[in-house]
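Novice: Before anything else, here's the structure in question.
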Amino acid sequence: MQQPMNYPCPQIFWVDSSATSSWAPPGSVFPCPSCGPRGPDQRRPPPPPPPVSPLPPPSQPLPLPPLTPLKKKDHNTNLWLPVVFFMVLVALVGMGLGMYQLFHLQKELAELREFTNQSLKVSSFEKQIANPSTPSEKKEPRSVAHLTGNPHSRSIPLEWEDTYGTALISGVKYKKGGLVINETGLYFVYSKVYFRGQSCNNQPLNHKVYMRNSKYPEDLVLMEEKRLNYCTTGQIWAHSSYLGAVFNLTSADHLYVNISQLSLINFEESKTFFGLYKL
């Protein structure tokens, strides 16, 4: 039998003694060259490698671990659908009730408005029946007067302008330079006179408001101002005198303004005036 020649030493041959060979005598054995005697320069061959263990037969595939059975879902998880449905149903019912309440309130409000309007109409009609309307009475005009300076005034007491410019009169009368009271009450009376001159001679300046009534034997002075040394001698000068106070006047009282120097008065309507108004 043939053996591979590259197999490592030593090799073992089985020799059959009964076999004959044309190239060797029977019983002869050809030892391995390494088994013969070594010379002094020859080295011993390395030991043979350890025998290789035979490969195990192909193993069977490992069995798969048994599948763990899935846990059954909790029975409570199946209740979420009915719960959600119930919540939606409750919300819809609440919305419906709210809309019904709103509609009902609007209806009641409309009925209340209609009832109120009818009540007002009935009340107004009853008042008209109980108190029939009478022609509206004209309210008495408020007692007020404002008279301005009259440059044509040449006598005492002073005469005034009661028609033109800023002059006005209502609720009282103007008669011969005086204001006649028609209604008893409290009045604020005022008067302003503007004096001026080209040269100063220091003559006394008198300005007064007085009242005249048939009940009194003499005139009653209400307000008065008297000025001295109001200018420098020989120079142009000007002086303004103002009087004003509240008085309790009665019907038929006459009010006048008197001054001492008629020729020294500036009769411009913004500088000299006389008036009153009822409080």
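Using the three backbone atoms N, Cα and C, a Cβ is placed for every residue, glycine included.
Sequence annotations record features per position, and here Swiss-Prot assigns domain 'THD' to 143-279 based on sequence analysis. Under natural variants, Swiss-Prot gives THR184 to Ala with this note: In strain: BALB/c, DBA/1 and DBA/2; enhances cytotoxicity. Here the residue is the original one, while Swiss-Prot reports the natural variant GLU218 to Gly with the comment In strain: BALB/c, DBA/1 and DBA/2; enhances cytotoxicity. According to Swiss-Prot, the naturally occurring change PHE273 to Leu is described as follows: In gld; abolishes binding of FASL to its receptor.
Provide an account of the burial state, proximal residues and distances for the features listed.
Specialist: When the domain 'THD' (143-279) is classified with DSSP, helix, strand and coil residues number 3 helix, 72 strand, 62 coil.
With a 10 A radius on its CB, GLU218 (variant position) counts 7 other CB atoms from all the protein chains.
The local packing around PHE273 (variant position), expressed as other Cβ atoms within 10 Å of its Cβ over all shown chains, amounts to 23.
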Novice: Enter the number of other CB atoms within 10 angstroms of the CB of THR184 (variant position).
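Specialist: Around the Cβ of THR184 (variant position), 13 other Cβ atoms lie within 10 Å.
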Novice: Just to verify a number: CA distance, PHE273 (variant position) to GLU218 (variant position), in angstrom, no decimals.
Specialist: 25
Novice: Between THR184 (variant position) and GLU218 (variant position), how many Å separate their Cα atoms?
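Specialist: If we compare the Cα positions of THR184 (variant position) and GLU218 (variant position), the gap is 20 Å.
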